[in-house]
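S.K.: The domain 'Peptidase A1' feature in Swiss-Prot is assigned to 62-462. For Asp80 to Ala, Swiss-Prot lists a mutagenesis experiment annotated as follows: Loss of catalytic activity; when associated with A-313. The active site annotation in Swiss-Prot covers Asp80, Asp313, and the record cites sequence analysis as its basis. While the structure shown retains the original residue, Swiss-Prot records the mutagenesis experiment Asp313 to Ala with this note: Loss of catalytic activity; when associated with A-80.
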Amino acid sequence: MVGASLGPPGRGSLSRLIRLVICVLTLCALSVQGRSESTEGHSKDLLYKYKLYGDIDEYAYYFLDIDIGTPEQRISLILDTGSSSLSFPCAGCKNCGVHMENPFNLNNSKTSSILYCENEECPFKLNCVKGKCEYMQSYCEGSQISGFYFSDVVSVVSYNNERVTFRKLMGCHMHEESLFLYQQATGVLGMSLSKPQGIPTFVNLLFDNAPQLKQVFTICISENGGELIAGGYDPAYIVRRGGSKSVSGQGSGPVSESLSESGEDPQVALREAEKVVWENVTRKYYYYIKVRGLDMFGTNMMSSSKGLEMLVDSGSTFTHIPEDLYNKLNYFFDILCIQDMNNAYDVNKRLKMTNESFNNPLVQFDDFRKSLKSIIAKENMCVKIVDGVQCWKYLEGLPDLFVTLSNNYKMKWQPHSYLYKKESFWCKGIEKQVNNKPILGLTFFKNRQVIFDIQKNRIGFVDANCPSHPTHTRPRTYNEYKRKDNIFLKIPFFYLYSLFVVFALSVLLSLVFYVRRLYHMEYSPLPSEGKAPADA
């Protein structure tokens with residue numbers, strides 16, 4: 001009986017044990033898979049990448065190339081998250097500047113169609129001017145462009161994936177002014193969203209015609225060029241803990257050893273490093289976020305407890321903040337700006353400053369002194385350019401700033417981002433706001449992935465080693481503008497002067513020979529003179 005009673009339960013226990021082991025292994029596998037998806041899921045997203053060119057100093061913007069019409073005419077367009085229109089100069093414009101490409105020729109495109117309004121009203125509540133639906137756009141700095149609307153085929157060519165093609169209503173410039181007259185890029189690509197009963201924007205049409213993509217786009221810019229990514233963001237670009245490592249040697253951030261070389265578990269370090277900071281958008285159709293503070297050396301320099309509603313704008317070169325906030329930050333930047341390292345009196349005066357002497361005492365005064373001493377020790381000379389903007393020789397010694405978001409998370413804003421490269425110096429890219437509009441511009445975008453999640457109405461930020469695409473690597477095209485230069489303006493003065501001297505001497509010698517010839521003809525006797533006639 002004992003044997004009979006123990007036999008079956010033993011087999012049942014073994015069976016249950018096997019099932020338990022299988023269940024545990026399955027749960028472990030699912031857990032591992034879940035962790036993998038949480039850290040690597042975004043890398044599985046389908047991403048369409050587009051090269052950006054430009055920089056902050058020379059161009060003051062970043063641009064990409066898009067093909068318009070049939071056959072295609074390439075147009076360079078400034079990437080602008082602060083506006084919604086796609087527009088550029090068209091042939092026949094007499095008030096347009098000289099840009100990278102020839103003005104778009106509607107007659108050369110068999111798919112172009114002007115939006116006329118002679119016999120019917122303009123759609124989207126547009127104005128009818130001289131038989132065409134009017135295009136007009138004003139910008140924060142005061143410039144304005146105007147013309148008429150037309151529609152044509154837009155082809156967006158990805159360097160790593162297939163092209164996306166759709167028909168789009170665009171603006172034809174017939175008048176440009178201010179900055180638009182002198183910019184090198186030909187047009188503007190607005191990246192904000194469509195309003196109800198408004199003209200469908202580029203972003204909405206792109207995702208409508210590429211349903212395989214998530215409705216997320218990312219801007220990742222370095223000192224020279226960068227990328228626009230449609231469909232998500234790229235985890236491979238994210239800065240890993242312990243420093244940053246350039247993407248294919250092209251990044252602009254400080255270079256450090258990789259995670260695997262540091263001896264850490266790459267998966268654990270990745271989870272800690274890959275933390276996208278998300279902030280909800282506060283206005284529909286535009287990319288505004290709430291900023292509650294701006295810290296320098298641990299002290300919030302922002303006076304208002306309400307914070308600021310700031311536009312995340314890739315079309316603005318610099319970050320613009322209220323004047324009182326700017327003055328507080330600038331006071332400490334001025335102290336860190338030592339123009340003459342050999343002036344011992346001036347250097348010692350700065351070193352003897354106490355926290356009590358400041359109108360805004362610093363929470364981390366010791367860090368301020370460390371920064372100042374580091375700048376002095378490394379002889380990080382500073383110069384001032386237009387409007388007193390400080391420029392340092394090196395990045396070393398400059399402080400990190402911290403932007404406080406609505407959830408009180410403090411996001412680091414590093415010197416290699418808020419400073420921009422100008423020749424051999426690094427200049428401050430923060431300015432006083434214009435027209436009471438605070439803006440997070442390109443100096444806030446630089447060296448991070450700025451992720452625009454349209455579906456969830458939020459914007460994400462994460463430090464990144466953004467790829468570099470210098471402008472000289474940009475492919476050439478048949479419709480490039482060929483400047484008809486005055487040849488005399490291209491000749492150096494010495495050669496021009498020499499040509500003038502040679503020309504003058506040639507004219508003078510010609511005159512001399514001409515006069516001599518006249519003299520010879522008038523005063524020299526004819527061969528028959530002085531001789532008697534043959535009959536005589």
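Note: Cβ is positioned from N, Cα and C throughout, glycine not excepted.
Just the original residues are modelled here, none of the noted substitutions.
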S.K.: So of Asp80, Asp313, which of the mutagenesis positions has the fewest other Cβ atoms within 10 Å around its own Cβ?
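M.R.: Asp80, out of the mutagenesis positions Asp80, Asp313, has the fewest neighbouring Cβ atoms within 10 Å.
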S.K.: I need the CA-to-CA distance for Asp80 (mutagenesis position) versus Asp313 (mutagenesis position), whole Å please.
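M.R.: Just about 7 Å between their Cα atoms.
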S.K.: Mean pLDDT across the domain 'Peptidase A1' (62-462), rounded to an integer, is what?
M.R.: 90
S.K.: What does DSSP assign Asp313 (mutagenesis position), in three states?
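M.R.: DSSP call for Asp313 (mutagenesis position): coil, neither helix nor strand.
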